[in-house]
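Contents: one structure, followed by commentary.
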Amino acid sequence: MGLQTTKWPGRGAFILKFWLIISLGLYLQVSKLLACPSVCRCDRNFVYCNERSLTSVPLGIPEGVTVLYLHNNQINNAGFPAELHNVQSVHTVYLYGNQLDEFPMNLPKNVRVLHLQENNIQTISRAALAQLLKLEELHLDDNSISTVGVEDGAFREAISLKLLFLSKNHLSSVPVGLPVDLQELRVDENRIAVISDMAFQNLTSLERLIVDGNLLTNKGIAEGTFSHLTKLKEFSIVRNSLSHPPPDLPGTHLIRLYLQDNQINHIPLTAFANLRKLERLDISNNQLRMLTQGVFDHLSNLKQLTARNNPWFCDCSIKWVTEWLKYIPSSLNVRGFMCQGPEQVRGMAVRELNMNLLSCPTTTPGLPVFTPAPSTVSPTTQSPTLSVPSPSRGSVPPAPTPSKLPTIPDWDGRERVTPPISERIQLSIHFVNDTSIQVSWLSLFTVMAYKLTWVKMGHSLVGGIVQERIVSGEKQHLSLVNLEPRSTYRICLVPLDAFNYRTVEDTICSEATTHASYLNNGSNTASSHEQTTSHSMGSPFLLAGLIGGAVIFVLVVLLSVFCWHMHKKGRYTSQKWKYNRGRRKDDYCEAGTKKDNSILEMTETSFQIVSLNNDQLLKGDFRLQPIYTPNGGINYTDCHIPNNMRYCNSSVPDLEHCHT
């Protein structure tokens, strides 16, 4: 029996060839993956070809790349090679900021996110979108897409599309034939004036719809347009021209509704009836003056309501809103209900309104009419048609009625109401007797506490010592006792912790003068006249005038005395002036070698006095003295120092002292 042998060298060669082929294939695949266009930069699965002034997509995009950056170039529609469509690994492409005027062809077939914003795209064809069966997110913001530029049913070709952004284009209506699986649609900042009832008919998966900044009116929205959006969670129709909220809003899942910046002037009672899951509602910047009672009753899940910048008119029609705001749960945040009218409640929060003071034509009586009164009360002649008994010292002041202020009498100033500042706080003063005043007030808004201050106005410009009392907000009157008879008091009421106002704005002050003491009622007319004169002299302004006049009078007297003194001194000085031309001692102290120019010589027996110009005279001490010379002549000299030499008519120097 023979032994079989195997030829191992032939079998080994086959195995070696097999491994060489596999290695070569792997090498080719790896080298293909590692390839990168020369004008781009590759980093793992990212290829960066952005901002390189490219006019076309570079060739040689390697397989395995997932994100392709081609934005901010100059790529046009002719710059997409056919081989780009076969790169299967790319799922995100950035092509914004280029020069495309049509939706591009030959994009990677498996792309899921495509950014084409900030181009000049005007048309969208069905063929271009039919190549992108896996496209889920499409950004076409800030282009030139019009309604006629979109081919019918073009977006329906992208069967996987879920997010479509068409903001800042030229659409005049919502494109018809959108993908049924679309979840978010943005068509804001367009020119949409019409939405047909077919626009959202099959969009049963749409959750977010933004149509802000268009030309929509209630007439341009077909009836039942939004009723098909059964899964809608957020709806924003801001900056349009609606006069009331769109009807038939889907309430099954709607959570956020934004209606601000429209022309809404009324809200029907059933506008929000089905929105039981609504959590956020914004009706700011509209023309709402009032709300129908019960319009928010069905919003049981509401968390935030914003109503800023509406011309809310706070009359009886808004009373239910005030009550509703006081009893809403703490989980609900309401902002913006501020009164814009009437004038006396402008700027006040609706929540803080005191409805007892608002005028209601049918149910609530109006406020009494107040006649302006002078700032201080002074006794006047009693009216013949009214008879009021004199108040006694021990009488008890009646409690004021909260909803009505006392009227102003026409008699001797026993009772008066100060016209309120902007009618937010109304202050009245009732004179009980000569040492007691009762102050009553009524506020249009809720106040935690009041500070009542009073000070006696005396001869001093700053008044007397200021006294004050803190009163709780529930109290509406206070009696001031132990006052001085026939004295003027300044009374101020300051609301504290007011919700809407600063203290300075709502402070109201008044002045009142207490009656004269009843013990002095029998005084004669002269004493009354003296008291009146004394009281008027104590006026701060009169006192200031007297002081100022006295100061001016003293200054005038001092100025007159000073002028008289200077005038007298000037006359006395002018009488002493004598002729002098400015002498120098050296002129005649050199043994007669130089003649003294300050000596007036008279050699004749007679002379005539001639007036000299006063401007040539200089101040100095002048004396005229007769000089007896040795030859019997008379001369004159002015001797200033004892040892001066004299100059005589005979031209002979004399060393003797000057003598008369």
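Residue numbers in this text run from 1 along the chain shown.
Positions of Cβ are set from backbone N, Cα and C atoms, glycine also.
Here the original residues are kept at every noted site.
Here Swiss-Prot flags 36-63 as domain 'LRRNT'. Here Swiss-Prot describes His170 to Glu or Asn as a published mutagenesis experiment; the accompanying note says: Abolishes interaction with UNC5D. Listed in Swiss-Prot as a mutagenesis experiment, Arg186 to Asn is described as follows: Abolishes homooligomerization and FLRT2-mediated cell-cell adhesion; when associated with T-188. Annotation of the published mutagenesis Asp188 to Thr in Swiss-Prot: Abolishes homooligomerization and FLRT2-mediated cell-cell adhesion; when associated with N-186; the original residue is retained in the structure shown. Quoted from Swiss-Prot, the note attached to the mutagenesis of Asp248 to Asn states: No effect on interaction with UNC5D; when associated with T-250. According to Swiss-Prot, the mutagenesis experiment Pro250 to Thr carries this note: No effect on interaction with UNC5D; when associated with N-248. According to Swiss-Prot, the domain 'LRRCT' annotation covers 310-362. Per Swiss-Prot, domain 'Fibronectin type-III' is recorded for 419-517, and the stated evidence type is sequence analysis.
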**Average pLDDT across the domain 'Fibronectin type-III' (419-517), rounded to a whole number** = 74
**Item:** Arg186 (mutagenesis position) versus Asp248 (mutagenesis position) - Cα distance in angstrom
**Value:** 20
**Message:** Counting by DSSP secondary structure, give me helix, strand and coil numbers for the domain 'LRRCT' (310-362).
**Reply:** 20 helix, 11 strand, 22 coil
**Asked** Taking the Cβ of Arg186 (mutagenesis position) as centre, how many other Cβ atoms lie within 10 Å?
**Response** 21
**Asked** Going by DSSP, how much of the domain 'LRRNT' (36-63) is helix, how much is strand and how much is coil, in residues?
**Response** 0 helix, 6 strand, 22 coil
**Fill in**
Among Arg186, Asp188, Pro250, i.e. the mutagenesis positions, the one with its Cα nearest that of His170 (mutagenesis position) is Asp188
**Prompt:** Non-local Cβ contacts of Asp188 (mutagenesis position) (under 8 Å, 6 or more apart, same chain)?
**Reply:** Ser167, Lys168, Ile210, Val211, Asp212, Gly213, Asn214, Ser236
**Item:** Distance from Pro250 (mutagenesis position) back to Arg186 (mutagenesis position), taken between C-alpha atoms, in Å
**Value:** 18
**Request:** Could you work out which of the mutagenesis positions (His170, Pro250) has its C-beta surrounded by the smallest number of other C-beta atoms within 10 A?
**Result:** His170
**Message:** Need the DSSP three-state call for Asp248 (mutagenesis position) to compare against my parser.
**Reply:** coil
